[in-house]
Every structure is written in structure tokens, then in C-alpha cells.
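Report on the following structure.
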Amino acid sequence: MSLGPELATKEQIREIAADYGLPMTDEEVADHIELLKGAIASYRELEHIPERKLPVKYPRTPGWRPTTQENPLNGWYWRCEIEGAKEGPLKGDRIAIKDVVCVAGVPMMNGSKLLEGYVPEIDATIVTRMLDAGATIVGKSACEDFSFSAGGMTCSTGPVGNPYDPTRNPGASSNGSAVLISTGQVDLAIGGDQGGSIRLPSAWCGVYGLKPTYGLVPYTGCAMIEGTLDHVGPMASSPKGIAKLLSVIAGYDADDPRQQGRIVPGFDTNYLPALERGVKGMKIAILKEGFGHDGSDGMLASDPLVDDCVRSAMETFRGLGAEVAEVSIPEHLTAWHIWTAIGLEGFTAFGVNGNGVGTNWNGWYNTSMAEYLARAMKSRPYDMPATVRSVLIRGEYFRRYYHNRYYGKAQNQRHLINEAYDRVLSEYDIIVCPTIPGLPTKMVDRDAGTLDTVVNQLNQLRNTAVCDLTGHPSMSVPCGLREGLPVGMMLTAKHFDDATLIAAAAAFEAAGDWRKM
């Protein structure tokens with residue numbers, strides 16, 4: 001057997017042609033096999049070329065699966081102990097990495113049985129940056145299956161419990177990271193965000209989580225959902241932790257097309273000075289459309305306790321010298337519909353049909369994960385949970401019968417939402433609304449039907465998904481307890497003005513214990 005692809009058989013050519021509705025004579029089949037020989041020669045040559053890999057600079061062992069005693073809320077997927085540089089700004093910090101991020105030699109499953117057994121051979125760009133800064137990586141945090149859930153019960157290693165009430169959803173999909181920070185098991189953590197997955201669990205677990213400006217933090221070496229929505233960012237127990245971690249992981253990366261020339265070598269990534277800025281003179285806009293949702297469209301209804309808590313936080317900002325006024329962005333209410341089309345069809349194309357990497361972008365491709373996932377999808381597709389099956393079925397339905405028309409229209413419309421936010425942010429420094437309209441919801445039984453499961457796990461995104469569309473930096477800040485459960489307020493700023501979010505969060509933290517507000 002030659003190294004590389006084999007020449008196709010007649011049956012394989014006919015099968016491919018049939019998939020596209022192309023009738024072929026025996027002569028045409030023979031012609032296509034002959035034409036394939038040139039491509040086979042190129043592919044075999046490509047097979048011999050050593051593949052460029054992302055670097056692995058620090059020694060480590062594979063680690064271990066945590067015991068039940070070590071992991072009462074299922075916040076961990078895997079434990080390890082990887083020591084970084086001897087000195088650096090993250091020296092002494094213990095960091096958990098969401099299990100969508102590759103760490104060489106450490107098992108990775110992206111919350112899914114389909115990837116169980118996969119071990120990356122590379123470190124994601126942000127992992128190398130953290131280790132170079134002296135961090136100690138102490139494990140992979142649990143996440144939802146393929147990260148496509150906003151609740152907290154689809155992780156294949158078991159549902160992740162809310163630290164304030166284990167019977168309730170912790171928010172998702174970066175729920176493991178939020179839980180580990182909330183319970184003091186780590187100092188800092190990495191989360192991913194395509195529809196709110198950093199900010200949602202931060203809100204319901206009472207921690208800080210920043211979805212950075214799109215492209216600011218390299219996504220290279222992380223599992224993709226949809227290339228135009230993918231974000232990765234810091235989570236912490238304080239704004240200082242956010243600033244410290246963001247300062248290390250942000251910046252130019254030639255392998256990430258999401259940066260699109262907006263971030264160049266030498267881009268300033270020091271966010272620590274923002275901690276001392278305060279909010280005096282800052283103009284803060286309360287987003288009218290972020291409050292008062294009635295839930296009639298199936299999304300989570302607003303809880304008056306949450307709305308009042310966030311509005312009370314605005315009074316704190318006023319007391320600190322900020323100017324606060326209400327604004328209206330009607331496009332905020334349609335953003336969820338735009339996100340739905342991009343999320344459904346984009347994930348189907350990238351995450352499933354594209355084997356987790358997709359095509360048509362210029363950057364570093366994780367070929368080992370793509371091959372592993374493709375084989376798993378073919379041999380055991382039944383391992384997909386109800387949420388992922390639902391996304392796949394719906395996404396493929398719209399692709400197959402409506403020819404990506406609505407995906408394209410949604411991509412065109414997202415720029416109008418971006419412009420609407422930019423208009424307000426040309427007059428204000430920050431836009432504020434509840435991160436999630438309601439308090440943490442009760443978990444449904446893992447054996448619940450598809451409808452109950454999907455609704456329970458995907459109805460929290462109304463306020464968060466919009467900034468994944470626009471790319472604006474957006475941060476969840478804990479602002480109070482109601483009925484013993486955390487409430488998060490979401491702060492949004494201009495593109496690449498992540499520092500202003502950190503400044504506002506630090507000022508609010510200094511104003512008093514959020515648990516008593």
C-alpha cells in the first residue's frame with residue numbers, strides 16, 4: 001500500500017456522483033479515475049512533507065482523571081500539573097483550561113463521547129503564552145457536549161452543578177471553568193464564547209468573565225464551532241485576574257485569520273493600568289431592550305429580581321461619578337434570530353460536515369482532531385446528545401432545502417446590528433443589561449425528551465449572543481445575590497476597548513461586596 005490516498009474504485013466514483021445526482025456512463029467513470037491520478041500524486045507528495053505543528057515547550061505527564069471526591073460538582077474533566085517558565089506575570093497562578101483548548105499530551109474531548117480518547121500533540125497558542133508567563137496549568141475544565149449548550153447538563157462526564165445550588169444549571173458552556181473559580185479551586189481559567197459561553201456561567205456562578213473583542217485573543221489550537229463567532233477569553237474571581245490573564249493571552253498571531261489585519265505585531269496588550277482608571281465621567285447606557293422579556297418566544301423570561309438588581313448597580317455607578325442614561329437599540333431584539341441562522345448552519349458546516357475545522361480560511365488547521373472526529377462521527381454518531389443532534393438536524397435542513405440562503409442573509413444583516421451598537425457606543429463608553437434575564441434554572445432530568453432538553457439548555461442566549469455577532473468586547477460582572485443566587489450584569493464596549501470594561505468592573509468591585517448589594 002502506498003503512503004497517502006489510494007486510487008478510487010469505480011464503485012467509489014459512482015457513489016460520489018450519485019450523492020450529487022450525476023449519472024455516469026462506464027466510460028465517464030473510467031475518465032474520472034484517470035483524471036484522479038494526477039491529484040493522487042500531489043496528495044502522496046503532500047503526505048511525505050513534514051506537517052507544521054504548533055510548539056510544545058514545557059515538559060508534562062498525561063495527568064489523571066479526577067475522583068468523585070476531588071470533583072463533587074464535576075467542574076473538572078482532567079487533572080494535570082504543567083509548570084511554565086520560572087518567572088513571569090502569571091507565576092504562582094493555577095489555571096484551568098476549558099476542554100476545547102488543545103494541551104499537548106493531555107486528553108481532550110470537548111465535553112463529547114465522540115472525541116473521547118483523543119490526545120492533542122500541540123499546545124494552543126494561548127497555552128504557550130500562559131506557560132511562557134509562568135503559569136501552572138492544573139487541568140482541563142469540563143464543558144458542554146461540543147460546547148453547544150447554555151445550561152449545564154450535557155457534558156458527557158456528568159452534569160456540572162451550580163456552586164450556589166447543585167440542582168440548578170450553572171450556565172454554560174464554560175461551566176467547569178466558572179465552577180472551579182467560584183469554589184476557589186483555581187485562580188484563573190480560560191473559557192470559550194460563541195453565543196455567551198464565557199458570560200453565561202460567569203453570571204450564574206458569581207464570577208467575572210470577559211468575551212474579548214473578536215480576534216483579540218488567538219483561537220489557534222481550539223475546537224471551532226463557527227469561525228465568525230469563535231472567541232476565547234479569561235475568567236476569574238476578580239477584575240484584576242481578568243486584566244492579568246488578558247494581558248498575557250491577547251495579541252498578534254499569524255495563524256489566526258480572525259485577526260484579519262486588525263491586530264499587528266506590537267499591539268498594546270497591557271490591561272493592568274485600567275484597574276486604576278475608575279468610572280468618573282464615564283458615560284454608561286442602560287439598554288432598554290435587555291430588560292423586561294416576557295418569554296413568549298420560548299426564550300428565558302426576565303425575572304424582575306434580576307432586572308432590579310442590575311438597575312440598582314447603575315445607581316452604584318452614578319455614585320462613583322458615572323453618567324447613566326437609558327438607550328434603545330431595537331436591533332438587539334432581532335439579533336437572536338440572526339445568530340440562530342449563523343449558529344445552526346455554521347456549526348453544521350464547520351463542526352460536523354467540516355470535522356471540527358472546516359475549510360476556506362487561512363490559518364493553522366488541527367488535522368489530527370479533524371481525522372479523529374470524522375472517524376468517530378462515522379462509527380458512532382449515536383454518541384451525539386440531544387442538543388447537538390437538534391443543531392445538526394436543523395442546520396442540515398436549512399442547508400439542504402434552502403441552500404444556505406438564510407445563512408448568507410444573516411451574515412449580511414449582522415453588520416446592521418454592529419452599526420446599531422456602534423452608533424450608541426459613539427456617544428457612550430459602555431452599554432449595560434442583565435447577562436441572563438433570569439436566575440439559575442432547575443436542571444431537567446438527563447433522560448428528558450429532546451424538546452425539554454434543548455429548550456432548557458439553549459434559551460438563555462438572548463442578551464449575550466448579540467456581541468458574538470458584532471464582535472464587541474462584553475463582560476459579565478457579578479452584581480448581587482437574589483434568593484441566594486448570583487446575578488450578572490453584562491457590560492459592552494467599543495471594539496478593542498476591552499480596557500474600559502475592566503475599569504468599570506474594578507470600580508464596581510471596589511464599591512463593596514457584590515454579594516451584599
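Positions of Cβ are set from backbone N, Cα and C atoms, glycine also.
None of the substitutions listed is reflected here, since the structure keeps the original residues.
Here Swiss-Prot describes Ile97 to Leu as a published mutagenesis experiment; the accompanying note says: 1.12-fold increase in specific activity toward ethyl carbamate, shows higher ethanol tolerance. 3.1-fold increase in specific activity toward ethyl carbamate and 1.5-fold increase in ethanol tolerance, shows lower pH tolerance; when associated with A-195. Look at Ile97 (mutagenesis position): DSSP puts it in a strand. Around Ile97 (mutagenesis position), the C-beta neighbours below 8 angstroms that are at least 6 residues distant in the chain are Val103, Val127, Ile137, Gly139, Lys140, Ser141, Ala189, Ile190.
Other Cβ atoms within 10 Å of the Cβ of Lys98 (active site, charge relay system), summed over all protein chains shown, number 30. Residues annotated as active site, charge relay system in Swiss-Prot, with similarity to another entry given as evidence: Lys98 (among others).
According to DSSP, Ala172 (mutagenesis position) sits in a coil region rather than a helix or strand. Swiss-Prot lists Ala172 to Gly among its mutagenesis entries, and the accompanying note reads: Changes substrate specificity. Decrease in activity.
Counting every protein chain shown, 38 other Cβ atoms lie within 10 Å of the Cβ of Ser173 (mutagenesis position). Looking at Swiss-Prot, you'll find the mutagenesis Ser173 to Ala noted as follows: Almost loss of activity.
The active site, charge relay system feature in Swiss-Prot is assigned to Ser173 (among others).
One mutagenesis experiment named in Swiss-Prot is Asn175 to Gly, and its note says Decrease in activity. There are 37 other Cβ atoms within 10 Å of the Cβ belonging to Asn175 (mutagenesis position).
Quoted from Swiss-Prot for the published mutagenesis Gly195 to Ala: 1.86-fold increase in specific activity toward ethyl carbamate, shows lower pH tolerance, causes a decrease in the thermostability. 3.1-fold increase in specific activity toward ethyl carbamate and 1.5-fold increase in ethanol tolerance, shows lower pH tolerance; when associated with L-97. Under the three-state DSSP scheme, Gly195 (mutagenesis position) falls in the coil class. Long-range neighbours of Gly195 (mutagenesis position) (same chain, six or more residues apart, CB within less than 8 Å of its CB): Ala150, Leu229, Trp339, Gly343, Leu461, Thr464, Ala465, Asp468.
According to Swiss-Prot, the feature active site, acyl-ester intermediate maps to Ser197, an assignment based on similarity to another entry. Other C-beta atoms found within 10 angstroms of the C-beta of Ser197 (active site, acyl-ester intermediate) number 35, with every protein chain shown included.
Quoted from Swiss-Prot, the note attached to the mutagenesis of Leu200 to Cys states: Decrease in activity. Within 10 Å of the C-beta of Leu200 (mutagenesis position) there are 34 other C-beta atoms, taking all protein chains into account.
Separating the Cα atoms of Ser173 (mutagenesis position) and Leu200 (mutagenesis position) is a whole-number distance of 8 Å.
A gap of 6 Å separates the Cα atoms of Ala172 (mutagenesis position) and Leu200 (mutagenesis position). If you draw a 10 Å sphere around the CB of Ala172 (mutagenesis position), it holds 33 other CB atoms from the protein chains shown.
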